[in-house]
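Engineer: Dumping the structure here so I can ask a few things about it.
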Amino acid sequence: MTNTRKSHPLIKIMNHSFIDLPTPSNISAWWNFGSLLGVCLGLQILTGLFLAMHYTADTTTAFSSVTHICRDVNYGWLIRYMHANGASMFFIFLYFHIGRGIYYGSYTFMDTWNIGVLLLFAVMATAFMGYVLPWGQMSFWGATVITNLLSAIPYIGPTLVEWIWGGFSVDKATLTRFFAFHFILPFIITAMVMIHLLFLHETGSNNPSGMNSDSDKIPFHPYYTIKDILGVLFMMITLMSLVMFTPDLLGDPDNYTPANPLNTPPHIKPEWYFLFAYAILRSIPNKLGGVLALVFSILILMLFPILHSSKQRSMSFRPLSQCLMWVLVANLLILTWIGGQPVEHPFITIGQLASVTYFFTILILMPSTALMENKLLKW
C-alpha cells in the first residue's frame, strides 16, 4: 500500500512542496528568506486578527482603541508591537530575498519573478494602509500626502483622489475602507504566494553557482526543514528583542499624537522601509515626474530578466558585477537615509544624485559590465 503522504489528494500537495521536494544540495542561507517570509506572513495575519478584534475603524475612536489594546487587553501591547515590528522584519526579509534574486540571477525564472514583484506591490500597499489605521499624526498626514500623489494623473487625477478618499479630504470614509483593504489584502497575498510557489516548483530552485543542479538534488525534508527552523529561531530572537526592549525604535514619535487635520507635522515621512522610494519621489521637482519615478523605482525589477546580458546566470564568478551589486546596495542605503532627512541643502542634491545613480546602475552599468565580462571570458 502507498504511503498516505504520497496518495492523499491534499497531503500529496504538501509532500511535493515541503517533504519530498528535490532541492539543490548547495543552496546557502540566502535561500532561507522565502520560508522566513512565509512565517512572517502567518505571524502578521495571526497578530492582525487579534488586533482587529479590539480595533475600531472610526476617526473618533481609532486612536483610543489602539491605546486600549496596549493598556487594557491581555498582552495587547505584545500583539500590537509584534504586528508593527513584524512588518519591519517582513520588509527586511523581502529586500534580502529580492537582493538574493538579483545577485544569483533567480530572475530568469520569469513567471516566479514577475508574480514576486506583484507580491512586493501588494505588501507595500498593505503596509501603507496599516500605517494609517492607528490614526496618529503621521498616519493622517502620510495618507494625505500619498493619496494626493494620484492627483498627478492627467485628467482623471483629482476625481480619482476624491473617489479613494470617499469625500473631499482624508476622513472617516477613508479610514474605514483602508481597514477593509488592510484586512483582505493579506489573504490575497497568501493566494499569490501559493502561485509564486507553484511557478517555482515548475522549474525547481536556483543555486549559488547558477548552473543546472538536476544531477545533485536532496530531499527538502529533513535537510532544509531543519535549516529553515534555525532561520525562524534567529528571526524570533531578533523580533522579540525588538518588541521587548525597543518596540518604538523603528516607529515615528509623531504617531503618538492623535491625528489633527489643522496641524501639519514639520517632517512628513513614511516608515523606514519606504524611505528609499520616498527619496526618489522627492528628488524630482515635478509632481507627475516624481510619481512616475516612484512607481518605476519598483517596477524596474521587472526589467531585470530583459536586461540580463551575461553568459553566466549568477554573479558568483563575476567580480565586476559583484562590485556593482554592492554599489546598488550602498546607493539604496543612501536613499533610505535621505528619505528621512528634511528637504534642504545638501540633502536635496545627494538625493538627486543617488536617484540618478540608482536608475543608471540598473539600466546601463550592470548590463554593460556583464557584456564586458563576456568579452573577458574569451580573453
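Just so it is clear, glycine is given a Cβ too, placed from its N, Cα and C backbone atoms.
So Swiss-Prot lists these for the protein:
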{"type": "VARIANT", "residues": "Thr23 to Ala", "note": "In strain: Isolate 1019"}
{"type": "BINDING", "residues": "His83, His182", "note": "heme b b562 binding site"}
{"type": "BINDING", "residues": "His97, His196", "note": "heme b b566 binding site"}
{"type": "BINDING", "residues": "His201", "note": "ubiquinone binding site"}
{"type": "VARIANT", "residues": "Asn255 to Lys", "note": "In strain: Isolate 1019"}
{"type": "VARIANT", "residues": "Val327 to Met", "note": "In strain: Isolate 1019"}
Engineer: Quick check: in three-state DSSP terms, what is His196 (heme b b566 binding site)?
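Structural biologist: His196 (heme b b566 binding site) sits in a helix per DSSP.
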Engineer: Determine the most Cβ-crowded residue among the binding-site residues His83, His201, using a 10 Å radius around each Cβ and all protein chains in the structure.
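Structural biologist: That would be His83, with the highest Cβ count within 10 Å.
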Engineer: Can you tell which of the binding-site residues His83, His97, His182, His196 lies nearest to Asn255 (variant position) in space, using Cα positions?
Structural biologist: His83
Engineer: Go through the binding-site residues His83, His97, His182, His196, His201 and tell me which ones have a CA within 10 A of the CA of Val327 (variant position).
Structural biologist: none
Engineer: To the nearest whole angstrom, state the Cα distance for the pair His196 (heme b b566 binding site) and Thr23 (variant position).
Structural biologist: 17
Engineer: For His182 (heme b b562 binding site), which of the recorded positions Thr23, His97, His201 has the nearest Cα in space?
Structural biologist: His97
Engineer: Taking only the Cα atoms, work out how far His83 (heme b b562 binding site) lies from His97 (heme b b566 binding site), in Å, as a whole number.
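Structural biologist: Here the two Cα atoms lie 20 Å apart.
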Engineer: Quick one: Cα separation, Thr23 (variant position) versus His97 (heme b b566 binding site), in Å?
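Structural biologist: Counting only the Cα atoms, the answer is 18 Å.
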Engineer: Distance between the residue listed as 'ubiquinone binding site' and His97 (heme b b566 binding site) at the Cα atoms, whole Å?
Structural biologist: 17
